[in-house]
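Visitor: Can you read through this structure? Questions will come right after.
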Amino acid sequence: MSRVYVGNLDPRVTERELEDEFRAFGVVRSVWVARRPPGYAFLDFEDPRDARDAIRALDGKNGWRVEQSHNRGERGGGGRGGDRGGGGGGRGGRGGSDLKCYECGETGHFARECRNRGGTGRRRSKSRSRTPPRYRRSPSYGRRSYSPRARSPPPPRRRSPSPPPARGRSYSRSPPPYRAREEVPYANGNGLKERRRSRS
């Protein structure tokens, strides 16, 4: 069995997608995709020759870095690929020290077969995808136009025509009261009688 390291992966890639890509070159026994942190994965081929064919064909495709796994430390589990290259451990040899789960840290099974898997890793991936939408809905004020409405000018005010000035004299006035002829007194006191006589 031969282990292949795949780097520069899209964090959204799934195990099924990787398995579909690599199984065209041979039998893939297991696939493990890192989630904390994401960006790399390991695949175990049953035949080392199939692993080498996959490396030659897929290295550089989609920006991936595909190579044989050699001594990559405990975290990624890459260093165990060389130890298991000619062995027949597979899934039947669960008692071997090279079978270690990278999800729970226990030996005897792969991370793909871990019962504790799907807990923190999947929850975290769901929490990342639940980012609140940003400005998906356009605000209501954006649909309204703020152009001022055309207002018709107010109609001119009509002034009531003033009555024409009176051209003639008004006859509504009452005539002045009749004044009796004044009697002009004379020195002799008989002025009225003498006046009448003089007229006659």
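Yeah, the Cβs are placed from backbone N, Cα and C, and that goes for glycine too.
Features from Swiss-Prot:
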DOMAIN    2-71  domain 'RRM'
MUTAGEN   C101 to S  No effect on cellular localization
MUTAGEN   C104 to S  No effect on cellular localization
MUTAGEN   H109 to S  No effect on cellular localization
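Please go over these features one by one and say how buried each is and what sits next to it.
Guide: Residues in the domain 'RRM' (2-71) partition by DSSP class (helix H, G, I; strand E, B; coil) as 22 helix, 26 strand, 22 coil.
Reduced to three states, the DSSP call for C104 (mutagenesis position) is coil.
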